[in-house]
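Asker: Below you will find the structure I want to go over with you.
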Amino acid sequence: MGLDAVKAKGNWKSEKPKETENKNHKKKNGDDNKSRNEEEEEGEASGCWVKFRFMIGCIPSKSDLDASSSSIYGSNCTVTTMESKSANEKSNDQPVGQVSSTTTTSNAESSSSTPVISEELNISSHLRKFTFNDLKLSTRNFRPESLLGEGGFGCVFKGWIEENGTAPVKPGTGLTVAVKTLNPDGLQGHKEWLAEINFLGNLLHPNLVKLVGYCIEDDQRLLVYEFMPRGSLENHLFRRSLPLPWSIRMKIALGAAKGLSFLHEEALKPVIYRDFKTSNILLDADYNAKLSDFGLAKDAPDEGKTHVSTRVMGTYGYAAPEYVMTGHLTSKSDVYSFGVVLLEMLTGRRSMDKNRPNGEHNLVEWARPHLLDKRRFYRLLDPRLEGHFSIKGAQKVTQLAAQCLSRDPKIRPKMSDVVEALKPLPHLKDMASSSYYFQTMQAERLKNGSGRSQGFGSRNGQHQPVFRTLSSPHGSSPYRHQIPSPKPKGATT
């Protein structure tokens with residue numbers, strides 16, 4: 001199930017149409033060039049890079065690739081970068097240990113847009129194999145209206161297929177799916193695609209997004225996922241005007257915890273997720289949480305070993321400090337990231353937000369003094385909840401977040417213990433708005449002229465700096481880019 005034993009070779013390239021160099025070219029060549037130019041004009045007319053850029057970027061041009069595949073329905077729109085990006089691609093990402101606005105590019109793995117791939121696919125028997133034409137028709141020819149989102153590495157489209165087959169069906173019927181494409185301009189996207197199919201294709205759990213199938217046809221690589229109609233947790237917490245109700249937040253926290261617990265303690269081969277964050281938690285129609293995007297997932301260390309040494313990857317603000325400092329990855333790194341997300345759900349604040357006052361940019365550092373102080377914990381609560389939260393539940397969440405965010409990874413709880421702690425919280429009815437304490441506290445703050453602003457976050461502004469930036473328009477899966485930090489000596493990827 002790992003990425004190490006691999007054996008399918010092919011050249012992976014994407015070429016833009018070339019202009020005619022000689023007016024006396026044969027008629028056949030002239031017709032070919034004319035056809036390519038018509039495709040370009042059609043793409044520009046669409047008002048979106050879907051037609052032209054999609055055909056040249058999202059969907060690779062024909063080449064000699066035999067076996068490979070593409071796309072991730074998760075934090076990015078096509079395949080995300082794992083160790084590097086193609087040399088000609090710009091990035092807004094940054095290493096996990098640094099916060100800067102400088103643009104960084106890494107080509108540690110690939111310095112060409114036509115890398116030679118040599119990897120092994122471990123495709124599960126339950127996955128459906130689609131033809132490219134099936135997916136083209138299911139998404140209505142990849143038209144802009146079907147576009148769920150786009151990112152630096154490709155696009156995600158909404159499609160409809162047979163309930164138990166691969167044939168396309170009329171929109172609104174059959175099974176709704178998300179079809180993700182792979183931009184072939186770099187080895188890293190392919191590596192993350194391999195991780196996605198090798199992990200998510202072999203892991204089945206109610207709290208993991210289901211991989212329905214794949215397409216490997218010439219140099220076309222696409223992946224097909226179950227459609228998640230409510231999009232990402234990030235979208236609901238930070239991009240919508242109506243606040244997410246407390247009980248729903250707790251339901252989502254519990255579901256996400258169950259997903260991590262399965263990966264760490266129940267999977268046949270334990271897995272470290274390595275990229276747990278709000279944008280990778282997708283929601284179905286009933287707000288059931290499912291983890292998406294396994295592009296950075298790693299096999300847990302073998303028995304007798306304490307950690308995996310690897311290049312630091314992920315999103316700034318979520319990565320555990322010991323992992324950032326040493327590159328030593330353990331399941332407790334995921335537990336720390338869970339604590340950050342729990343804090344985001346509690347406060348309504350992003351893990352990193354430079355639009356906030358000095359001292360409040362980093363959510364964890366700002367929140368630490370309040371986490372274990374019963375007199376100050378109320379300052380953490382999302383003001384948009386307006387007292388519609390369980391007092392006991394909020395106290396339990398702050399305690400749990402403090403444990404998960406411990407600087408000593410050995411003190412952090414196992415995810416199975418987190419699940420047990422969260423189970424009762426969605427059903428608690430002791431709303432703060434009806435308590436004398438909360439009403440008195442609110443009155444005192446108003447009297448002091450602090451209103452909601454003291455310790456409470458307003459609506460968040462720009463997204464935090466990341467090595468993989470994210471967005472989730474139209475309920476689609478989020479997108480991200482990432483930038484690796486220097487690789488530790490002897491580390492693997």
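Just so it is clear, glycine is given a Cβ too, placed from its N, Cα and C backbone atoms.
None of the substitutions listed is reflected here, since the structure keeps the original residues.
Annotations for this protein, taken from Swiss-Prot, read as follows:
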type	residues	note
ACT_SITE	Asp275	active site, proton acceptor
BINDING	Leu148, Gly149, Glu150, Gly151, Gly152, Phe153, Gly154, Cys155, Val156, Lys180	ATP binding site
DOMAIN	142-428	domain 'Protein kinase'
MUTAGEN	Lys180 to Glu	Loss of kinase activity
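So where do these features actually land, and what's packed around them?
Answerer: Of all the Cβ atoms in the protein chains shown, 27 others lie within 10 Å of the Cβ of Asp275 (active site, proton acceptor).
According to DSSP, Lys180 (mutagenesis position) sits within a strand segment.
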Asker: For Asp275 (active site, proton acceptor), name the DSSP secondary structure in the helix/strand/coil scheme.
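Answerer: It is coil.
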Asker: Rounded to an integer, what is the Cα-Cα distance in Å between Val156 (ATP binding site) and Asp275 (active site, proton acceptor)?
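Answerer: Computed Cα spacing between Val156 (ATP binding site) and Asp275 (active site, proton acceptor) is 20 Å.
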Asker: Could you say which of the binding-site residues Leu148, Val156 has its Cβ with the most other Cβ atoms inside 10 Å?
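Answerer: Most Cβ neighbours within 10 Å: Val156.
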